Amino acid sequence: MVTLRKRTLKVLTFLVLFIFLTSFFLNYSHTMVATTWFPKQMVLELSENLKRLIKHRPCTCTHCIGQRKLSAWFDERFNQTMQPLLTAQNALLEDDTYRWWLRLQREKKPNNLNDTIKELFRVVPGNVDPMLEKRSVGCRRCAVVGNSGNLRESSYGPEIDSHDFVLRMNKAPTAGFEADVGTKTTHHLVYPESFRELGDNVSMILVPFKTIDLEWVVSAITTGTISHTYIPVPAKIRVKQDKILIYHPAFIKYVFDNWLQGHGRYPSTGILSVIFSMHVCDEVDLYGFGADSKGNWHHYWENNPSAGAFRKTGVHDADFESNVTATLASINKIRIFKGR
């Protein structure tokens, strides 16, 4: 009798589990695509759904960026469905996004964007989103390292290097400043005019502000024919093709609309890095943002503390961007390390 009860319990448990999983996957599939009742197609769909389930499992950090209903201000701005990287599957821009993007640097007679993107993905892998494919840890900790002079004598280097991802931007040298800025870089955000040579294992994230930026990256790893945009740019770069990622133009507009509320002409690389990291990381720490303790705005590699022309260009609203990051820190979505 006891054996029969155990067997019955096992059968019931199996049936409940089977019904639950079947219901879950069918409902999930229905939200994505219409279900096709061919065995091979079903297996593929179940496999893809299982991958998505694993990728998007709950964060295990103490404070998880994506957690909602903790701040109305944050919930109004953060859109988890936005895709930060351009791929062959999501490359079609809506008309209003395309028109807005074209105005950023007022490019004269740009080439056809669709043709440019097709050529881009003949050279750069564009069939998957590498950042999301790598999402295999319960708590991904990321350091976003800005270029502020407040990093000098901060001794943040080892702390920065302890993160899973370390994002840097533009010129950002590390040689000679290792104790303060660290040695590790996993992703480096650049545009053609700010490019610097990267380490072999560093992923380059190109931030395109105009069509020629996309053409440049193709040229720079193939023919080397583009050596000038509005200023001279490197004709050739040494970056592995599978290490080249493209920041999505629609994501730039999302940052501008949702987070900057239209302040400035367009977002700085700094705030683009911050919001990008919030969408691919579970925990984000900022280093090298803002002025130093004396109120000076300068780069950590500059010997002139009073420098800060980059803040006075009128292109970016540095004060508003600073307020955004300060607010994010105040509601425990990110942490800011202010250095010296």
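Each Cβ is built from the backbone N, Cα and C atoms, and glycine gets one as well.
Here the original residues are kept at every noted site.
Here Swiss-Prot describes C59 to S as a published mutagenesis experiment; the accompanying note says: Has no effect on the catalytic efficiency; when associated with S-64. According to DSSP, C59 (mutagenesis position) is assigned to coil rather than to any helix or strand.
DSSP assigns C64 (mutagenesis position) to coil, not to a helix or a strand. According to Swiss-Prot, the mutagenesis experiment C64 to S carries this note: Has no effect on the catalytic efficiency; when associated with S-59.
What Swiss-Prot lists as substrate binding site is Q105, N147, N170, Y230, Y266, G270, G290, H299, H316. Under DSSP, Y230 (mutagenesis position) is assigned to coil, being neither helix nor strand in the three-state scheme.
Here Swiss-Prot notes a mutagenesis experiment, C139 to S, with the remark: Loss of the catalytic activity; when associated with S-61. Neighbour list (C139 (mutagenesis position), Cβ cut-off 8 Å, at least 6 residues apart, same chain): C59, T60, C61, D282, E283.
Looking at Swiss-Prot, you'll find the mutagenesis C142 to S noted as follows: Loss of the catalytic activity; when associated with S-281. In the shown protein chains, 24 other C-beta atoms lie within 10 A of the C-beta of C142 (mutagenesis position).
For the mutagenesis result N147 to S, the note given in Swiss-Prot is Decreases the affinity and the specific activity for both donor and acceptor substrates. Decreases the catalytic efficiency for the donor and acceptor substrates by 17- and 32-fold, respectively. When other Cβ atoms within 10 Å of the Cβ of N147 (mutagenesis position) are tallied across all protein chains shown, the result is 22. Look at N147 (mutagenesis position): DSSP puts it in coil.
Residues near N170 (mutagenesis position) in space but far in sequence (CB under 8 A, at least 6 apart, same chain), listed by position: N147, L189, V190, S194, R196, T269. For the mutagenesis result N170 to A, the note given in Swiss-Prot is Decreases the affinity and the catalytic efficiency for both donor and acceptor substrates.
Its Cβ taken as reference, Y230 (mutagenesis position) is surrounded by 13 other Cβ atoms within 10 Å in the chains shown. Looking at Swiss-Prot, you'll find the mutagenesis Y230 to A noted as follows: Decreases the catalytic efficiency for the donor and acceptor substrates by 2.5- and 35-fold, respectively.
C281 to S appears in Swiss-Prot as a mutagenesis experiment; the accompanying note says: Loss of the catalytic activity; when associated with S-142. Taking a C-beta cut-off of under 8 Å and a sequence gap of six or more, C281 (mutagenesis position) has these contacts in its own chain: I65, R140, R141, C142, D164, F165.
Close to V315 (mutagenesis position) in the fold, though at least 6 residues off in sequence, lie G264, R265, Y266, S268, each with a CB less than 8 Å from its CB. The DSSP secondary structure for V315 (mutagenesis position) is coil. Quoted from Swiss-Prot for the published mutagenesis V315 to Y: Drastic decrease of the catalytic efficiency for both donor and acceptor substrates by 67- and 344-fold, respectively. Does not change the enzyme regioselectivity.
Quoted from Swiss-Prot, the note on mutagenesis experiment V315 to A is: Decreases the catalytic efficiency for the donor and acceptor substrates by 5- and 70-fold, respectively.
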Per DSSP (helix/strand/coil reduction), C142 (mutagenesis position) sits in strand
Per DSSP (helix/strand/coil reduction), Q105 (substrate binding site) sits in coil
Which same-chain residues, if any, lie at least 6 apart from G290 (substrate binding site) yet have Cβ under 8 Å of it: G146, S148, N150, S322, I336, K338
